[in-house]
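Under the heading FAD binding site, Swiss-Prot lists 8-11, 37-38, 43-45, 49-51, 163-164, T182, R283, 312-313, 315-317. Per Swiss-Prot, D-dopa binding site is recorded for Q53, R283, G313. Swiss-Prot lists Y224, Y228, R283, G313 with the feature D-serine binding site. The feature D-proline binding site is assigned by Swiss-Prot to Y228, R283, G313, with experimental evidence given as support. Among the mutagenesis experiments that Swiss-Prot reports, Y55 to F is described with the note: No effect. According to Swiss-Prot, the experimentally introduced change M110 to L is described as follows: No effect. Where Swiss-Prot documents H217 to L as a mutagenesis experiment, the accompanying text is: No effect. Here Swiss-Prot describes Y224 to G as a published mutagenesis experiment; the accompanying note says: Decreases activity on D-alanine, D-serine, D-proline, and D-valine. In Swiss-Prot, a mutagenesis experiment is listed as Y228 to F, annotated with the note Reduces activity. Quoted from Swiss-Prot for the published mutagenesis Y228 to L: Abolishes D-amino acid oxidase activity. Gains amine oxidase activity; when associated with G-283. The annotation that Swiss-Prot gives for the mutagenesis experiment R283 to G, A or C reads: Abolishes D-amino acid oxidase activity. Under the heading of mutagenesis, Swiss-Prot lists R283 to G and annotates it as follows: Alters substrate specificity; when associated with A-230; C-230 or F-230. Gains amine oxidase activity; when associated with L-228. Where Swiss-Prot documents H307 to L as a mutagenesis experiment, the accompanying text is: Reduces activity.
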Amino acid sequence: MRVVVIGAGVIGLSTALCIHERYHSVLQPLDVKVYADRFTPFTTTDVAAGLWQPYTSEPSNPQEANWNQQTFNYLLSHIGSPNAANMGLTPVSGYNLFREAVPDPYWKDMVLGFRKLTPRELDMFPDYRYGWFNTSLILEGRKYLQWLTERLTERGVKFFLRKVESFEEVARGGADVIINCTGVWAGVLQPDPLLQPGRGQIIKVDAPWLKNFIITHDLERGIYNSPYIIPGLQAVTLGGTFQVGNWNEINNIQDHNTIWEGCCRLEPTLKDAKIVGEYTGFRPVRPQVRLEREQLRFGSSNTEVIHNYGHGGYGLTIHWGCALEVAKLFGKVLEERNLLTMPPSHL
């Protein structure tokens, strides 16, 4: 069975690992390849701050809530293990701030120690009148991609730097199953009017005294269009842009100033922080994740395609749950082709 995963961000690599982990012992041979025109450190995942936190609004597809929960549980199970540091994984606590009272998020029982802020805590943030505190997880994208790449390499998965122009090209190259994890560029392979870029620009600073994340919410401007501060293992991420439809990959000085001024107002000690990097990336924005099977016919043969893209600004938050779902769909393909000799492990 020849499987090609297109895309080498967190969605592509985690999906490749999940499939190989669950089927290598029951499907011989299982040949998995990863095709991508961008590998770490040049993917959208590399730009992500890495905080596990879904959007505050409930997803239109209830399955997404389950995939978020599965991902949190998977990551939490690695806390305290020798893998955690190499994965870029660590617990982090912090604040979500609002200018008015809002309902509790649907994920309040997924994270640890969720509670509303006290009046004394709100005194620290004079521009805000309401908020939450909880403990979550940081999963640093760049380090996690390196870890995933190492795990896949150990398993014999091969990586190819190439720009895929069509599914037909991959199918005619011998792929039995194609896993489409192309993120914001999925429309190149198959038109998808629901998919748009959500441009984000971030500033990385050296500010080791900052230990808590602070995410502000402006209900009129929308998600991630107000300041946020997220400490990581090596640096602190400052952000506050979410520009739907903007394909400009060049850092913008106006966005820089907006982010810097907003975050320094939120945390004045940042004025003394050294800027160590600035990056722009595109969140693959879609009303809901596209995770489904599709059969495409090229010449006289059918090729199975499993789509897994459109994760918006929460790819790291939902990635493992989606990988598990793709693995289930892959298992159904094998069953239909009578290729599964025994049940796969861990499904």
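Any Cβ shown, glycine's included, is placed from N, Cα and C.
Those substitutions? Not in this structure, it's all original residues.
Keep in mind that what you see is a predicted model, and the values were worked out from it rather than measured.
What Swiss-Prot annotates, mapped onto the structure for a quick look.
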residue	record	contacts (Cβ under 8 Å, 6+ apart)
A8	FAD binding site	V34, A36, R38, F39, T40, T43, L145, F159
A49	FAD binding site	I138, I202, Y228, I230, G232, T237, G239
Q53	D-dopa binding site	W107, V111, S136, I215, Y314, T317
Y55	mutagenesis position	I223, G312, G313, Y314
K163	FAD binding site	D37
H217	mutagenesis position	T56, N96, L97, F98, V102, I223, S226
R283	mutagenesis position	T44, V184, P197, G198, R199, G200, F242, G312, G313, G315
H307	mutagenesis position	N180, A186, R290, L291, E292, R293, E294
Checklist outcome for this item: Given the recorded positions I11, M110, the candidate whose Cβ has the fewest other Cβ atoms within 10 Å is M110
Checklist outcome for this item: Record-listed D-proline binders Y228, R283, G313 have a maximum CA to CA distance, in Å, of 16
Next on the checklist: Give me the CA-CA distance between Y224 (mutagenesis position) and M110 (mutagenesis position), in Å, as a whole number.
Outcome noted: 21
Next on the checklist: So, three-state DSSP: helix, strand or coil for M110 (mutagenesis position)?
Outcome noted: coil
Checklist outcome for this item: M110 (mutagenesis position) and I11 (FAD binding site), compared by Cα position, are separated in whole Å by 21
Checklist entry - When you look at Y224, Y228, R283, G313, which the record names as binding D-serine, what is the longest CA to CA distance in angstrom? => result 16
Checklist outcome for this item: Within 8 Å of the Cβ centroid of Y228, R283, G313, the other same-chain residues by Cβ around the recorded D-proline site are A48, A49, G198, G200, I223, Y224, G239, F242, G312, Y314
Item to check | For the binding-site residues G313, G315, the one whose C-beta sees the most other C-beta atoms within 10 angstroms | outcome: G315
